[in-house]
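The annotation that Swiss-Prot gives for the mutagenesis experiment TYR53 to Ala reads: Reduced head to tail dimerization. Annotation of the published mutagenesis PHE143 to Ala in Swiss-Prot: Strongly reduced head to tail dimerization; the original residue is retained in the structure shown. Here the residue is the original one, while Swiss-Prot reports the published mutagenesis ASN144 to Arg with the comment Loss of head to tail dimerization. Causes loss of location in the cytosol and accumulation in the nucleus. No effect on GABA receptor internalization. Look at Swiss-Prot and you will find 172-204 tagged as domain 'LisH', backed by sequence analysis. According to Swiss-Prot, the mutagenesis experiment CYS180 to Ser carries the annotation: Reduced head to tail dimerization. Listed in Swiss-Prot as a mutagenesis experiment, PHE184 to Ala is described as follows: Reduced head to tail dimerization. Where Swiss-Prot documents PHE184 to Glu as a mutagenesis experiment, the accompanying text is: Strongly reduced head to tail dimerization and strongly reduced GABA receptor internalization; when associated with Q-196. Causes loss of location in the cytosol and accumulation in the nucleus; when associated with Q-196. In Swiss-Prot, a published mutagenesis experiment is listed as LEU196 to Gln, annotated Strongly reduced head to tail dimerization and strongly reduced GABA receptor internalization; when associated with E-184. Causes loss of location in the cytosol and accumulation in the nucleus; when associated with E-184. What Swiss-Prot records for 206-258 is domain 'CTLH'.
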Amino acid sequence: MAAGGAVAAAPECRLLPYALHKWSSFSSTYLPENILVDKPNDQSSRWSSESNYPPQYLILKLERPAIVQNITFGKYEKTHVCNLKKFKVFGGMNEENMTELLSSGLKNDYNKETFTLKHKIDEQMFPCRFIKIVPLLSWGPSFNFSIWYVELSGIDDPDIVQPCLNWYSKYREQEAIRLCLKHFRQHNYTEAFESLQKKTKIALEHPMLTDMHDKLVLKGDFDACEELIEKAVNDGLFNQYISQQEYKPRWSQIIPKSTKGDGEDNRPGMRGGHQMVIDVQTETVYLFGGWDGTQDLADFWAYSVKENQWTCISRDTEKENGPSARSCHKMCIDIQRRQIYTLGRYLDSSVRNSKSLKSDFYRYDIDTNTWMLLSEDTAADGGPKLVFDHQMCMDSEKHMIYTFGGRILTCNGSVDDSRASEPQFSGLFAFNCQCQTWKLLREDSCNAGPEDIQSRIGHCMLFHSKNRCLYVFGGQRSKTYLNDFFSYDVDSDHVDIISDGTKKDSGMVPMTGFTQRATIDPELNEIHVLSGLSKDKEKREENVRNSFWIYDIVRNSWSCVYKNDQAAKENLSKSLQEEEPCPRFAHQLVYDELHKVHYLFGGNPGKSCSPKMRLDDFWSLKLCRPSKDYLLRHCKYLIRKHRFEEKAQMDPLSALKYLQNDLYITVDHSDPEETKEFQLLASALFKSGSDFTALGFSDVDHTYAQRTQLFDTLVNFFPDSMTPPKGNLVDLITL
């Protein structure tokens, strides 16, 4: 705080002047200095590398040391094959020793892009004098790299930079000393360790870990070490580690309670193309409609998670002033007002006429159990025409509904009739629930402008209630499978292309052409995608598999939680079917973000031998990370395993008893891998000391080296701020 209680003003971020210092190459007149001027309409105003063979780079030298916070890339006025699809930025006080500040890519458009560079270590700003830009991939395969214009911004006020420079020098010195301390302790150079620590007064780690090293490595007090780990777990010190672990999916088939003898009438039957929504407050799943293989359905169900029971709200909603039987419609729920909306449907070409092609729009009130027709024809009210395979999202806070895409049904011939006129797709609409008015936000567009969006069917669309954006990806347009991914800010009416789908990241993103069901967790900033079966018969039975993906919104990265790469066989193993749902399409997936559970029902298994077959299985899916209890048990297992191995060398009989009792209880005997590892431990009873492998610590005894290795393993579970440095001194030696 400044004098008088006023908050000190944030240091001013301004443009940082720089000069071109070094470069890998350049071609013809495309000189490195060209990046100093911004001329988006001049095609020659750029640096272009002579080749795309690595390493290609530009090194910029700032006029004086500065905290470099942002880098801005200017571009040519049109898309260009030489634009950087992937690049990295490094920075440092000298050109020989640089830290990675950014790894990213440019969109292939004409808009300037600004990126935030890493400029803090442990919340402390650090300065740079040199910035190195390393192109990795251009938008056109095998084209040279081009950079049109670069702007650096940050803080170069000496009054701010100098203290940061002093801190950075001190930080590097401190880390070097900590690496030495770690090395000395690993090799049991006690005098050197104590002398250096006494002289520098630098701590290698948190006192708790020093205590653990003393108890475990020096004294071999394994019981005290276990107590220390238990305290750490209970104090939440392993939480950071848990949050960084990958999810593991846990499917469970739900067998609902049966109230009637025959068990048929008290749960929804087989179907595909149905719709589900979930009320997370009451833990109730609502299911409406679908196609059972021969006809559309109009039944309406509620499943109570707490009661594990389905209730039939209505056998035929049309008889209760609700929607007629339908499939390929969409539903969304307003949890605040406890209302469900439904729009759209598929109609066979044989029953299409001007009356049946009207797009009706209904609202169901949960508390009063009543349906209300909001519109006989949304197109006449300024909304979408009759569509199917569209997407619909609810914004409860602003009481708005967004609907995007879907195929518009027309009278002229079948949807699959190639002689029919080109298929029409619906744009992006907003419905104001309060005023009951529609607004067209984006028409279907084939243009590639920054604010244009291409309509499609079978895509995923999700609303992030916290950052107030719609996320759209995947889908199909005529015969083309789309792989783009964009967000739409509902408040600013702005489209942001996350991925244009041209990246050849096969295996790193969910594959196109497969039915995808997606959910969102606004609290965790995650999008979940279950990828199932393709609707295309040709693509269907090559390699049927389910895969589950998670997109981290903040990190802008996909990760595959699992794939079951079983080949498609008519006789899928029974055991597999009991463990997880078989691949399918036309199913429904909903997510309870409060209790972190997914629910899946029904669908079409795509069996060519029985095309009318539909499913009525019901599953829950939990994404699990290691729990605190699991980590505590695992750490105890590691400690006791080591203790057993030490005992086995000294007193095999005592070791055997320890193995059968103390070590036995730390093993999960339902886990085949853990059980196998446990069974193999008995072989240690028959090993001689010479059988044990050296750990590279030739100057310390085997016991000390083994305990040090166990200590290093246990340290990995603690937060980085508490642990010794990750690197090793010997790794700095270059050959």
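Heads up, the Cβ atoms here are built off N, Cα and C, so glycines get one too.
Where a substitution is noted, the model still shows the residue that was there originally.
Here the features listed in Swiss-Prot are placed on the structure.
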{"residue": "TYR53", "record": "mutagenesis position", "Cβ contacts under 8 Å, 6 or more apart": "none"}
{"residue": "PHE143", "record": "mutagenesis position", "Cβ contacts under 8 Å, 6 or more apart": "ASN52, VAL81, CYS82"}
{"residue": "ASN144", "record": "mutagenesis position", "Cβ contacts under 8 Å, 6 or more apart": "SER27, SER48, SER49, GLU50, SER51, ASN52, CYS82, SER138"}
{"residue": "CYS180", "record": "mutagenesis position", "Cβ contacts under 8 Å, 6 or more apart": "LEU196, LEU729"}
{"residue": "PHE184", "record": "mutagenesis position", "Cβ contacts under 8 Å, 6 or more apart": "THR190, ALA192, PHE193, LEU196"}
| request: Name the secondary structure element type, per DSSP in three states, that contains TYR53 (mutagenesis position). | output: coil
| message | Test of understanding: give the count of other CB atoms lying within 10 angstroms of the CB of LEU196 (mutagenesis position). | response | 17
| query | Per DSSP, what is the residue tally for the domain 'CTLH' (206-258) in helix, strand and coil? | reply | 30 helix, 6 strand, 17 coil
| field | the domain 'LisH' (172-204): DSSP-derived helix, strand, coil residue counts | value | 26 helix, 0 strand, 7 coil
